[in-house]
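Trainee: According to Swiss-Prot, the domain 'Protein kinase' annotation covers 690-987, on the basis of sequence analysis. Annotation comment: Swiss-Prot describes I696, G697, Q698, G699, G700, Y701, A702, K703, V704, K718 as ATP binding site. Experimental mutagenesis at this site is recorded by Swiss-Prot as K718 to R, annotated: No effect on embryo viability, severe loss of mdf-1 recruitment to unattached kinetochores and probably loss of kinase activity; when associated with N-847. Listed in Swiss-Prot is the mutagenesis experiment L777 to K, annotated as follows: Loss of interaction with mdf-1 but not with bub-3. No effect on embryo viability and severe loss of mdf-1 recruitment to unattached kinetochores; when associated with K-781. Under its mutagenesis annotations, Swiss-Prot gives N781 to K the following note: Loss of interaction with mdf-1 but not with bub-3. No effect on embryo viability and severe loss of mdf-1 recruitment to unattached kinetochores; when associated with K-777. Where Swiss-Prot documents D814 to N as a mutagenesis experiment, the accompanying text is: Loss of activity. No effect on embryo viability and mdf-1 recruitment to unattached kinetochores. The active site, proton acceptor feature in Swiss-Prot is assigned to D814; the stated evidence is sequence analysis. Mutagenesis annotation in Swiss-Prot: D847 to N, described as No effect on embryo viability, severe loss of mdf-1 recruitment to unattached kinetochores and probably loss of kinase activity; when associated with N-718; the structure shown retains the original residue.
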Amino acid sequence: MSHIRVAFAPLDTNPSTCGLETFATQIETLSQMMTAEEMKAELYDCVRRILREQKFDQIRENEAMLRLYKVMGRSSTNLKGRGIYEQLFKKDHFTGSLKFYLQWAEECGKDQMLEEFKDVLKLARDRLSERIEMTAIESGFRDLVDEYFNGESGDMFTRPDETMDLFRFNAGSKKKRRSSVCFLQHNVPINNSGKAAFGPKTKTDLRQACIDRPNYHGISIEEFRFAKWKDTFGEDVDDDYRKRKDSGVVFVKHQVIDTDRQAREEVENRFNANLNPRRRHLSPVSEKTVDDEEEKRSRIYSPLVATKDAHRPALRSKIENPPATVTLSSDTKSASEKDVSDSDDADDDERLKIMTAGRKDGNPPDRSTSISSNYSTASARTSKSGAGLDLMAENKCLEAHAMFSDTVHLASEKTMVLGDDSVFVPERSLATTQIVTDFSVLCDPDPTMTITQERPKKVSNGLNVVYDEAAEPEESQKVEESEVQPEIVLVSPVTQTSPATMFNDIYDDEIEFGFFKPSRGNFVTSTPAQGVHLVNIDEYFGNKEEESTHEQEAPVFVAPTSSTFSKLTRRKSLAANQAVQPSVTESSKPERSDPKDSSIDCLTANLGRRLSIGADEIPNLTENNESEITGCKIRRRSEIIKQGDINPWDETLRKKLMCLVRPPQNMHEFQERAPKIQALRDCEVSGEKLHIQTLIGQGGYAKVYRAVTDDQRTVAVKYEVPSCSWEVYICDQMRNRLKDRGLELMAKCCIMEVMDAYVYSTASLLVNQYHEYGTLLEYANNMKDPNWHITCFLITQMARVVKEVHASKIIHGDIKPDNFMITRKIDDKWGKDALMSNDSFVIKIIDWGRAIDMMPLKNQRFKGRAGTEAFDCPEMVDGRSWTYQADYFGFAATMAVVVAGKYAQLTGASVGDYSLNVDIKRRNILRDACYDVINRFLNIPSCDSLPDWNILIKSFSEIWNEKFEASGWRQAVSKFNEACDLAANQK
């Protein structure tokens, strides 16, 4: 007797449902051990008996028989699986079974018969809709579509009774989590009046309606509170709600609190379990602001200890001997009353002799006995005013300020003519005052000296003069003066207008009220800047009327009467001033170069709202003889930047660029002080009241609050001190340039929009759109193991956005995870084509305070470091020229955070060896593509051979199209949306 006969014998003896299920299980096992021909002969005979003999009538249409028919379909050569189910349907067998239709549809899916699949789905709807919910019917068919038809359902699952849902009470949304409170309310009966006995806005006595009824145990207030807690934190409802609960027991108050505390701890533990326990929670990177408290305390009792910048380890394994320096600066002010009275030319000569004697043997002299009392700490310094009043000043020198300061390095020659670094600075009083300054708090751990000098009164910091003793004498560098140095010349727009037309234009009605009124406020952005001169708002936005009024009184620096100081250095103004400076002959006047070969092109016609300013009205940004520091190779102040390099974040340069266009219409300027902003307080700006709710973000230069306007709109308010206008300008230009290229949707969805900007004399308020789902940094912290679908989706969108930013001739300059906002959830209806769709953007790039406008700075190169920890590109580290490389490196570092969930450190020492120490799991499909991007973006040979964004986008698109799985995509979307909800709940 065969194995099939042996298995069928018990069922033949006692036909029952249990026996049929046992027989079906044995047949499924034997089908894997026997050939199709052996199985076909024996099994068909058994099934034939079940269909014909009367004793099997009770089990003939049992769903266990479908298991036998499924095995028969595998061995059938004529009917196959689909034919068997068609015959069963004709005989009206299993027409009320959902499993029957699913198995039938599965056979259609295996044969890729989509139309027959739809017919089976229609039959299932027609036969089962009266007994089974439509969502339950379609759920199984949806899985089959994902498995056999790659998720291309089209309108297959459009419910025929969608219109009826409009009239249903509380129909709910698909895939919505069950509410614990709703389950509890469902158990409460409805009273005779037809109103709910329990819930909001009801007056029913809870105990009488819910608890004290015969044969019913209702919910207690403790259970209701616990259910609401679980709803708040996304917990699923308990299925054992029908069990007996001690609802009538009244607990004391402290027991209720203990219960709530246990529930809170349980929920928090569950959420913490979703985070990756092997990595730390990432925090936003920011620029260093002030030295830490421990280091400041150490310098209080030991003033000669070098500052933090001097001890910072080099990012590359390279040994350099720093040159010995003597620093002369006007940035720090600290002196005693004795220094003011006793510092004269004789003391200066004596100090000069000591300094010179120290240089002869290469060692600086010991100053511990002579000037130890003149040192001040980094945290507080004393400055003598003209009236002899001691003023305590907080040290606001930031680390990044030291990298981008107006510092000029002198060679062995002690005199050097310096150019005026305040081209746009308004006229100041020419009166001089004696200031005794101490320089012990500068970065270089070298001996310093105190010197008395005369200089004009200025609110802003003056020019730093750093004497490099290891530098070559100036005479030896005169050979290089014959080389043509790049001169920055700004070519005006093609349309030229007369000065009269210009003055009429600036009072055009399109300009918001408040412009061109005197105001005294410093304009800086999130980019660190030291030595920022005082600029009023009229000059900042290009008001030439005020400038022409005083054009005969240009600011000058008068050389001090001290003969010793004149030996070291002197400074004169670039502007001609007959009252102070001696007349200059025609032969000695420097000639301006012809701007036809300028390295800076003019703004094109689509730059935006421009002012009519002639080229002859815009002075050069820098002169050939002016050296400027924009950074350093290993973060030392004494690094020399060659002539011709410019600081892309220089305020003078930024003002000049903003003079070429009209101010944005959403900019409002006031000359009074900015109002104070505090959480849970109302703030009124320009007649509009903002209800400040809470602080949602804070950086080194600004705070961001969530607020509600009078029309109940939730907005984000960025409060920055001092006031900043560059970010408003660059966002306006970025959006206009995208719109000019036909990318209106990207400009709306992906670029930060400043709804209103209020610029006061002391601070600025930027009102932006509020996004509750957080940033990519919060997403990386909330995701334990992100699915590659979401990672590929986000990386591709980031690349598409940054590509268009660069195509608009703008460098963002500060690309990092916390500068990408998540604007919305991913729609679960999006399919395979969502990757490259213009309607599926979910990220927006923000924080444009460090952006660089390259349209008027065509073919320019920059040197120096930005100062953002872990986001300085290799070109900044090496001291090489860079442009868009800053964004390429920021993109690679951001991609590493999204993929691996942690910050990556820069490794390598030369071009070709640079990489990021990011660990991407081997099972990650994007592993090779990510490593390739890191290698190409970190090892860029020069500014003329930048990587192509299209190659990156194409690479990730090919992986997406080849490996895409509809079911995996939906699961990834669900996790992404859960992370968005978690970020929204944390705010």
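For all residues, glycine too, the Cβ spot is worked out from N, Cα and C.
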Trainee: Only counting partners 6 or more residues apart, tell me which same-chain residues put their Cβ under 8 Å from the Cβ of K718 (mutagenesis position).
Mentor: A702, K703, V704, L765, L766, N768
Trainee: Ten-angstrom check, please: count other Cβ atoms within 10 Å of the Cβ of A702 (ATP binding site), all chains counted.
Mentor: 20
Trainee: Check D847 (mutagenesis position) against DSSP and tell me helix, strand or coil, would you?
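Mentor: Coil, per DSSP.
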Trainee: Distance check, please: Cα of N781 (mutagenesis position) against Cα of Q698 (ATP binding site), rounded to an integer number of angstrom.
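Mentor: Approximately 18 Å lies between the Cα of N781 (mutagenesis position) and that of Q698 (ATP binding site).
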Trainee: As a test of the contact definition, list every same-chain residue at least 6 positions from I696 (ATP binding site) whose Cβ is closer than 8 Å to its Cβ.
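Mentor: Long-range Cβ contacts: V704, Y705, R706, A716, K987.
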Trainee: Filter the recorded positions Q698, G700, L777, D847 down to the ones within 10 angstroms of D814 (mutagenesis position), Cα to Cα, kept in sequence order.
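Mentor: Cα filter at 10 Å returns D847.
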Trainee: According to DSSP, folded down to helix, strand and coil, what is N781 (mutagenesis position)?
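Mentor: Reduced to three states, the DSSP call for N781 (mutagenesis position) is helix.
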Trainee: What number of additional C-beta atoms lies within 10 angstroms of the C-beta atom of Q698 (ATP binding site)?
Mentor: 13
Trainee: So the record assigns I696, G697, Q698, G699, G700, Y701, A702, K703, V704, K718 to ATP. If I measure every Cα pair among those residues, what is the longest distance in angstrom, as a whole number?
Mentor: 14
Trainee: Please compute the mean pLDDT of the model over the domain 'Protein kinase' (690-987).
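Mentor: The predicted confidence over the domain 'Protein kinase' (690-987), as a mean pLDDT, is 92.
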Trainee: In whole Å, how far is L777 (mutagenesis position) from Q698 (ATP binding site) when you measure between their Cα atoms?
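Mentor: Rounded to a whole number, the Cα-Cα distance is 14 Å.
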Trainee: Give me the Cα-Cα distance between D847 (mutagenesis position) and G700 (ATP binding site), rounded to a whole Å.
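Mentor: So the Cα of G700 (ATP binding site) lies 13 Å away from that of D847 (mutagenesis position).
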Trainee: Can you tell me whether DSSP puts Q698 (ATP binding site) in helix, strand or coil?
Mentor: strand
Trainee: What does the structure give for the C-alpha distance between G700 (ATP binding site) and L777 (mutagenesis position)? Integer Å is fine.
Mentor: 18
Trainee: Other than its own, how many Cβ atoms are within 10 Å of the Cβ belonging to V704 (ATP binding site)?
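Mentor: The Cβ of V704 (ATP binding site) has 20 Cβ neighbours within 10 Å.
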